[in-house]
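Undergrad: Have a look at the structure that comes next, please.
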Amino acid sequence: MKKFSVVIAGGGSTFTPGIVLMLLDNMDKFPIRKLKFYDNDKERQAIVAGACEIILKEKAPEIEFLATTNPKEAFTDVDFVMAHIRVGKYAMRELDEKIPLKYGVVGQETCGPGGIAYGMRSIGGVIEILDYMEKYSPNAWMLNYSNPAAIVAEATRKLRPNSKILNICDMPIGIETRMAEILGLESRKEMTVKYYGLNHFGWWSDIRDKDGNDLMPKLKEHVKKYGYVAENGDTQHTDASWNDTFAKAKDVYAVDPSTLPNTYLKYYLFPDYVVEHSNKEYTRANEVMDGREKFVFGECKKVIENQSTKGCKMEIDEHASYIVDLARAISYNTHERMLLIVPNNGSIENFDSTGMVEIPCIVGSNGPEPLTMGKIPQFQKGLMEQQVSVEKLVVEAWKEKSYQKLWQAITLSRTVPSAKVAKQILDELIEVNKDYWPELN
């Protein structure tokens, strides 16, 4: 069985140790000969890499390991690039959230003006990594789960149309894990789903078990009362702010009881509620910096100090095993059915053919083959057309360095009440993003 060489782009991420543990747990399905970390923040990466090197020595000493800030070293001789980068780190995420909130607008990592700001920072970073991969390992595939996935996917479609990149998001997986629990199933893989939308902006229209029995009525009964709140939930989304999001799904569901919604629709359909329940001084970014970031870096430092993982509390990110499913589908032509973000090309009959949609695909050695979704209802179509236009305008603004188009993008977001407020937020975002955005004219 071939052994693979993998580079993790974003080696200094708080998610990296959990993903490394997950890869080690799946070595029987996806054997690795070489694992590399790449990051442009040497100090930050050194802490995570130092701990991961010890984890590897203990669990899989045969794997060759390297952490580097040198693109040539990182991207030469790799089969897969697994990318989770955060340009500007959590300090910039904090501003993405707090600046819009100052104006009474949703402040969120991937939705509204904050998501647009993050997108403007991320496009260049993801394109750069893609270019390194194509230069040094032209046969490799990039598995990208960097946020904001919708804008990043649109950017790769428009700016690098022939590149071997698969854009995937873990949010539907987290929700499906909860659905499986609500239904009393062992795993979300016992369900076959139909889902359509944009990234962080979609709906389940059909969910069946392996025998073809319709599971929607039972799920709807639960969601109508409790949202996606479940006993155990998924391992990824556990904080108090997430619990509110899963509970609020019942109100999002009520707007269209014929489908089951992605939780992120709360930000677009109930922005007033979101702002009202936000703390302008302490946002999700603060929660993460004080929670996961301190925890992960604290644990990594302990592992390095003890030169051992004994007593280490870092856990496998089990729900990240979708990354292995995707790599296996490409490597072994497994024809796994997965939700990916792909050009619509008529899959949704009555929607923009160039829009990047999130739909089920059959994945094999040549990449994804999107399934046909047919026509979608007017309500979803209307919301999606507005949102896909936001995403396209952001990418055009980045490419053309256009102030006008970015103002239009923010104005068009459902989360923003007027062009005046959009301009105020934009001008403040430009100030703080000088080191990250192209200079707009």
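Note that Cβ sites are derived from N, Cα and C of the backbone, with glycine treated the same way.
Found this in Swiss-Prot, in case it helps:
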BINDING   R93, N147, R284  substrate binding site
MUTAGEN   C169 to S  Loss of activity
BINDING   C169, H200  Mn(2+) binding site
MUTAGEN   D170 to N  Loss of activity
ACT_SITE  D170  active site, proton donor
MUTAGEN   M171 to V  Highly reduced activity
MUTAGEN   P172 to A  Reduced activity
ACT_SITE  Y264  active site, proton acceptor
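Please situate the listed features within the shown structure.
TA: DSSP classifies N147 (substrate binding site) as coil under the three-state reduction.
Other Cβ atoms within 10 Å of the Cβ of C169 (mutagenesis position), summed over all protein chains shown, number 25.
Spatially close to H200 (Mn(2+) binding site) yet at least six residues away along the chain are T110, C111, P148, A149, A150, C169, M171, N262, Y264, judged by Cβ distances under 8 angstroms.
When secondary structure is read from DSSP and collapsed to three states, D170 (mutagenesis position) falls in the coil class.
Note on D170 (mutagenesis position): other Cβ atoms within 10 Å of its Cβ, all shown chains, come to 22.
There are 21 other Cβ atoms within 10 Å of the Cβ belonging to M171 (mutagenesis position).
Under the three-state DSSP scheme, Y264 (active site, proton acceptor) falls in the coil class.
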Undergrad: Of the binding-site residues R93, N147, R284, which one has its Cα closest to the Cα of P172 (mutagenesis position)?
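TA: Ranked by Cα distance from P172 (mutagenesis position), first place goes to N147.
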Undergrad: Just name the winner among R93, R284 (the binding-site residues) by count of other CB atoms within 10 A of its CB.
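TA: Within the set of binding-site residues, the most crowded position is R93.
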